[in-house]
Amino acid sequence: MVDGNYSVASNVMVPMRDGVRLAVDLYRPDADGPVPVLLVRNPYDKFDVFAWSTQSTNWLEFVRDGYAVVIQDTRGLFASEGEFVPHVDDEADAEDTLSWILEQAWCDGNVGMFGVSYLGVTQWQAAVSGVGGLKAIAPSMASADLYRAPWYGPGGALSVEALLGWSALIGTGLITSRSDARPEDAADFVQLAAILNDVAGAASVTPLAEQPLLGRLIPWVIDQVVDHPDNDESWQSISLFERLGGLATPALITAGWYDGFVGESLRTFVAVKDNADARLVVGPWSHSNLTGRNADRKFGIAATYPIQEATTMHKAFFDRHLRGETDALAGVPKVRLFVMGIDEWRDETDWPLPDTAYTPFYLGGSGAANTSTGGGTLSTSISGTESADTYLYDPADPVPSLGGTLLFHNGDNGPADQRPIHDRDDVLCYSTEVLTDPVEVTGTVSARLFVSSSAVDTDFTAKLVDVFPDGRAIALCDGIVRMRYRETLVNPTLIEAGEIYEVAIDMLATSNVFLPGHRIMVQVSSSNFPKYDRNSNTGGVIAREQLEEMCTAVNRIHRGPEHPSHIVLPIIKR
């Protein structure tokens, strides 16, 4: 029996296999016997529980309802011992922590996990460790392939904004974790705060690999991430994705259309859904905003994911899999999506949607597509004549990131108006005619472009945009391909200047109804900064080059019957 009261034990030290002790706080209900347990592994300070938990659940309700909650500082941070090296020790530490919990008299042998972002990644690491008592996980906005998200991406470009912003945040935690203050701590803290306040400025420093503060505080940032642009063995050794195929651990996966992890959240759902009770919730959210309210686009009160709703969903999921309450998820859909445009939630039976019609929309035009007032067109018919749109990509003047799946760029993520970049000559715009009927796009989006460049390496970007009758051009999803990685992320190969290549761009996913009076637009360019690092166009080691060593590229998008550049939209007709 549980009466709603609970006790707290702080800084209980849990031994790992190498003798390092990790600190946990125990929130235990006043119960007559052992209870199910929920574990959170947190690199952001377990004492600051309500700051990060507002993005997930009101977990104290779990405790009041009879669950014990264990919150742990990950290795090397705050009250835990050891050295913090991102991701490297987390699987073993999760396994050891779970084993310790299962040995405690107050645990009934059933453990679950929940949490957002890094806290979600630690759940996948725990799940693949194979500890039998882990009965369910609820990773929100997380990844099982850390190369593809958050540090690089499916196109091979460095997610420099995410890397520098997150590293600066972790750096502040490392400083405050120290038991003995150092003379340089105050100045270091101020510099880290400056990075967080101006990530674009920090990303503009060249060579990018010369980040003395981050390199000193978190050598992993340079040694593992920046200096390993290929998806090599060092990345594959910490990737979990290939191990998910046989995973039977039930998973409640939460994602956001404007979150940098959305592609990997959806990919992990597909990977585990056949062997486990996998549930998926996707809203119009970014990594730091679950309200559905943004400066350029408001989705209404229905888009807000209130803590209570998330808590209720999580509790039902854990009741089913930790307590064996078979009816706890009765009436709960396998997939729940927020469909933008009509701004409504919709229940689905699967992802991808079974009735998806993947439809090519071809780039065309009566003239040059440069700027939004150019002659670029978008239609389901291939243009009858061959043509090419040309622009200059200058790394010293990259196209600025406007909204989208940014993580730390001063909160400017989410559905942003793209009009501020429409007058740039290096932004090609291809638009449909004004729509007379609604067009629903729900699913993964990709582009197949025929491109050439004067450089031996460069980038190409593609962005899907909803153009409103009032002129707003709201971005929905986007992607990038680094030409050296056009064939494989493992073995880069440069291109021949002037030769035409067909490339695929993974633009992640969205769910949006383009309403009558709107237009569908595709924007193509060669940079999206600081979301991604700038390609130097030299074919060299980009992170080790000075800005003065970089060069301007003449880039072309070829279109027509011989080179049918197009975007593939997942059309839903109902």
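Residue 1 is the first one shown; counting continues down the chain.
Glycine too: its Cβ is placed from the backbone N, Cα and C atoms.
Just the original residues are modelled here, none of the noted substitutions.
Looking at Swiss-Prot, the entry for mutagenesis of TYR44 to Phe says: Loss of activity. Has no protective effects against cocaine-induced convulsions and lethality in rat. DSSP assigns TYR44 (mutagenesis position) to coil in the three-state reduction, outside any helix or strand.
Taking the Cβ of TYR44 (mutagenesis position) as centre and 10 Å as the limit, one finds 22 other Cβ atoms among all the protein chains shown. Residues or ranges marked as substrate binding site by Swiss-Prot: TYR44, TYR118.
Record note (Swiss-Prot), mutagenesis GLN55 to Ala or Glu: Decrease in activity. The unchanged residue is displayed.
For the published mutagenesis SER117 to Ala, Swiss-Prot gives the following note: Loss of activity. Has no protective effects against cocaine-induced convulsions and lethality in rat. SER117 (mutagenesis position) falls outside any helix or strand according to DSSP and counts as coil.
The 10 Å shell around the Cβ of SER117 (mutagenesis position) contains 26 further Cβ atoms across the protein chains shown. Record note (Swiss-Prot) on the mutagenesis of SER117 to Cys: Great decrease in activity.
The feature active site, acyl-ester intermediate is assigned by Swiss-Prot to SER117, with experimental evidence given as support.
Listed in Swiss-Prot is the mutagenesis experiment TRP151 to Ala, annotated as follows: Decrease in activity. A C-beta separation below 8 Å, combined with a sequence spacing of at least six in one chain, links TRP151 (mutagenesis position) to LEU158, SER159, ALA162, LEU163, VAL225.
In the three-state DSSP scheme, TRP166 (mutagenesis position) is classed as helix. Here the residue is the original one, while Swiss-Prot reports the published mutagenesis TRP166 to Ala with the comment Decrease in activity.
The local packing around LEU169 (mutagenesis position), expressed as other Cβ atoms within 10 Å of its Cβ over all shown chains, amounts to 17. Among the mutagenesis experiments that Swiss-Prot reports, LEU169 to Lys is described with the note: Displays greatly enhanced stability, with a half-life of 570 minutes at 37 degrees Celsius. Exhibits 4.5-fold reduction in catalytic efficiency.
Sequence-distant contacts of THR172 (mutagenesis position), defined by Cβ-Cβ distance under 8 angstroms and a gap of at least six in the same chain, are PHE189, LEU192, ALA193. According to Swiss-Prot, the mutagenesis experiment THR172 to Arg carries the following note: Displays enhanced stability, with a half-life of 78 minutes at 37 degrees Celsius, and exhibits 3-fold reduction in catalytic efficiency. Displays enhanced stability, with a half-life of 370 minutes at 37 degrees Celsius, and exhibits 3-fold reduction in catalytic efficiency; when associated with Q-173.
Experimental mutagenesis is annotated in Swiss-Prot for GLY173 to Gln, with the remark: Displays enhanced stability, with a half-life of 75 minutes at 37 degrees Celsius, and has no deleterious effect on catalytic efficiency. Displays enhanced stability, with a half-life of 370 minutes at 37 degrees Celsius, and exhibits 3-fold reduction in catalytic efficiency; when associated with R-172. Around the Cβ of GLY173 (mutagenesis position), the same chain contributes PRO43, TYR44, ASP45, LEU77, PHE78, each under 8 angstroms and 6 or more positions distant in sequence.
Mutagenesis annotation in Swiss-Prot: ASP259 to Asn, described as Loss of activity; the structure shown retains the original residue. Here ASP259 (mutagenesis position) comes close to MET141, SER265, TRP285, SER286, HIS287, THR405: these same-chain residues lie at least six apart in sequence, with C-beta atoms under 8 angstroms from its C-beta.
Taken from Swiss-Prot, the feature active site, charge relay system covers ASP259 (among others). In three-state terms derived from DSSP, ASP259 (mutagenesis position) belongs to neither a helical nor a strand segment and is classed as coil.
According to DSSP, HIS287 (mutagenesis position) is assigned to coil rather than to any helix or strand. Here the residue is the original one, but Swiss-Prot notes a mutagenesis experiment at this spot, HIS287 to Ala: Loss of activity.
Annotation comment: Swiss-Prot describes HIS287 (among others) as active site, charge relay system, evidence class experimental evidence.
The secondary structure of TRP151 (mutagenesis position), as reduced to three states from DSSP, is helical.
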